[in-house]
Each structure stands twice: as C-alpha cells, then as structure tokens.
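Working notes, beginning with the structure itself.
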Amino acid sequence: MMSDVELVFKDESDCLVVIMGHVVTRLLSYRQLHHLTPESAGVLIGERRGQHLVVCDISEPGSGDIRQRCRVDRRGVHHQSRVNEAFERSAGTHLYLGEWHTHPEDRPFPSATDRHSWRRNIVSDESMLLLIVGRKDFWLGKKERELITVFKKIES
C-alpha cells in the first residue's frame with residue numbers, strides 16, 4: 001500500500017470522502033503488522049464541503065487510552081484537545097468528523113462490538129465517519145442517525 005497518496009471514497013449517493021496523503025501515512029503507521037501490536041484509535045478531523053468530507057488530521061493513541069490486541073478504548077483527553085486546537089487554528093473550518101481504529105486483519109470489517117459502540121457513542125445530527133485501518137486495506141462507513149452506510153474506495 002502506497003503512502004503519502006490521498007485516498008478517495010464514494011458512497012451510493014455520490015458523497016465523496018478524501019483522506020489527505022499525510023493522514024494516510026500516519027494511519028498506516030498504526031497497522032497491526034506484528035502479532036503483539038495492540039489496536040489503535042483516534043478521531044478524524046477535517047472539513048465538511050457540502051455533502052463531501054475531507055479528512056485533514058487525526059488524533060493518535062496516547063495517555064489514557066486502553067489498548068489491547070483486539071480491543072481499544074479511546075479515553076485520553078488529548079483527543080478532544082486535538083479537535084479543539086484544529087478548530088481554533090482553522091478559524092472554525094476543521095471539525096470532528098468521526099472515529100478511526102485498527103483491526104488485526106488484512107481486509108477489515110466492523111465487528112458486532114464496533115457497531116454496538118458506534119450506535120451507543122456516536123450521536124449527532126451530522127453524518128459521522130467510521131474508519132477501520134486493516135493491514136492491507138481500509139473500511140469506511142458513515143453513520144447518519146441510526147443508519148450506517150459503506151463507502152467504496154475509488155482506485156486511482
């Protein structure tokens with residue numbers, strides 16, 4: 001998988017999500033390539049451009065987070081601090097867009113635990129992104145109220 005190349009995803013309603021290249025590089029650095037590597041998690045930060053979303057930044061694992069091989073709990077206060085800083089630096093254009101975490105599988109797919117957690121914890125009138133970083137690929141979904149829809153990666 002190449003790094004520093006942006007990823008573009010599209011859903012059935014032609015909504016586009018662009019993940020900037022430098023963000024892709026950081027996400028790839030957390031892949032669970034070794035059998036002892038724990039899951040990682042953070043938040044997605046970026047811009048809403050009409051129905052389209054651009055992921056410009058992320059928060060990364062840190063103090064307070066609980067990380068195990070097949071479980072992660074994003075508890076660190078630094079995640080919200082990162083969103084607040086991005087919002088201030090961008091004069092209000094960079095916002096919380098959703099969540100990301102890793103899975104120890106090549107082609108990730110949401111677990112029942114993932115879906116339950118998203119339904120319980122992500123409550124918003126805005127659509128929120130749900131990204132899973134696998135060893136060889138990504139899974140991207142969007143939660144709108146109770147509905148989760150899946151994006152397809154556009155190959156470049």
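Positions of Cβ are set from backbone N, Cα and C atoms, glycine also.
Swiss-Prot lists 16-156 with the feature domain 'MPN'. Secondary structure by DSSP for the domain 'MPN' (16-156): 30 helix, 54 strand, 57 coil.
Listed in sequence order, GLN32, ARG67, GLN68, ARG69, CYS70, ARG71, VAL72, HIS101, THR102, HIS103, PRO104 are the same-chain residues at least 6 apart in sequence whose CB falls under 8 Å from the CB of GLU39 (mutagenesis position). Among the mutagenesis experiments that Swiss-Prot reports, GLU39 to Ala is described with the note: Increased conjugation of DncV to cellular proteins, still protects against phages P1, T2, T6, reduction in protection against T5.
Marked as active site, proton donor/acceptor by Swiss-Prot on the basis of a curator's inference: GLU39.
For HIS101, HIS103, ASP114, the entry in Swiss-Prot reads Zn(2+) binding site.
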Cβ packing number for HIS103 (Zn(2+) binding site), 10 Å threshold: 21
